[in-house]
Amino acid sequence: MKILKRIPVLAVLLVGLMTNCSNDSDSSSLSVANSTYETTALNSQKSSTDQPNSGSKSGQTLDLVNLGVAANFAILSKTGITDVYKSAITGDVGASPITGAAILLKCDEVTGTIFSVDAAGPACKITDASRLTTAVGDMQIAYDNAAGRLNPDFLNLGAGTIGGKTLTPGLYKWTSTLNIPTDITISGSSTDVWIFQVAGNLNMSSAVRITLAGGAQAKNIFWQTAGAVTLGSTSHFEGNILSQTGINMKTAASINGRMMAQTAVTLQMNTVTIPQ
């Protein structure tokens, strides 16, 4: 009888031990789950400035910036084009609404047509104020379109200094000046699009190069800058520049792209080639 009386007591003790083990196991599992969740949450909160070399698109498909009639121009300016002879420009050149006298290029520097709004300007110029008005209007529309794109894939990449980086397709935005002190690569396919929004100036150091890789096309690259653009001596640039102010090319700098300035373009023995 004494043995039978002890059985319920042992059963209670065993059940208690099993319950404690189960609770410890559940607590351990919950702790691991919470740790995993916290790590994931922290990683998801990292800004795009944490990406050191390149990155991936957010999933949005970028449409090209429509340049309209302005697409025919290698250089288009509202207030004039100055030049230190001899530059080599492939593509049309124009200035409006400023007088043609503000186009200081010589005819043998341009493989294309020089357009002016009046009878002044280089001897080989063609006067076509209507075409220039349309082109300059399209330049403004293109600038606004590029500046108005939302939800950037990268915000303030490199804290505004992107030397040494490889830039994959997407929408990039900097809320201040952008500096390119060393070579960069733009890598993607022939149909990919890049739009770079710069709230300040864009400065490229001397002898620095932008290289295209993987089939990337200069015609699909757009640099929208609220401030001035300066390309250092002997540097090489790729893409279409849409500047709200001026574009200054230092001695022997080159660009495979277009230069569209809402003020002046300054040349010093430069090479400008409209992309195909």
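The backbone N, Cα and C atoms fix where each Cβ goes, glycine too.
Keep in mind that this structure shows the original residues, not the substituted ones.
Experimental mutagenesis is annotated in Swiss-Prot for Asn203 to Ala or Gln, with the remark: Increased thermal hysteresis (TH) activity compared to wild-type. The Cβ of Asn203 (mutagenesis position) lies under 8 Å from the Cβ of Thr177, Leu178, Asn179, Ile180, Thr230, Gly232, each on the same chain and at least six residues away in sequence.
Residue environment of Thr211 (mutagenesis position) contains 13 other Cβ atoms, counted within 10 Å of its Cβ in all protein chains. DSSP assigns Thr211 (mutagenesis position) to a strand segment in the three-state reduction. A mutagenesis experiment is reported in Swiss-Prot for this position, Thr211 to Tyr, and the note states: No effect on thermal hysteresis (TH) activity.
A mutagenesis experiment is reported in Swiss-Prot for this position, Thr234 to Tyr, and the note states: No effect on thermal hysteresis (TH) activity. Within the same chain, residues at least six positions away from Thr234 (mutagenesis position) with a Cβ under 8 Å of its Cβ are Ser206, Ala207, Thr251, Ala252, Ala253. In this structure, Thr234 (mutagenesis position) belongs to neither helix nor strand by DSSP; it is coil.
Close to Asn248 (mutagenesis position) in the fold, though at least 6 residues off in sequence, lie Ala228, Val229, Thr230, Leu231, Val265, Thr266, each with a CB less than 8 Å from its CB. Swiss-Prot lists Asn248 to Tyr among its mutagenesis entries, and the accompanying note reads: Has 43% thermal hysteresis (TH) activity of that of the wild-type.
Of all Cβ atoms in the protein chains displayed, 13 besides its own lie within 10 Å of the Cβ of Thr251 (mutagenesis position). Under the heading of mutagenesis, Swiss-Prot lists Thr251 to Tyr and annotates it as follows: Has 11% thermal hysteresis (TH) activity of that of the wild-type.
Within 10 Å of the Cβ of Thr266 (mutagenesis position) there are 20 other Cβ atoms, across all protein chains. What Swiss-Prot notes for the published mutagenesis of Thr266 to Tyr is this: Has 33% thermal hysteresis (TH) activity of that of the wild-type.
DSSP gives Thr251 (mutagenesis position) a coil state; it is part of no helix or strand.
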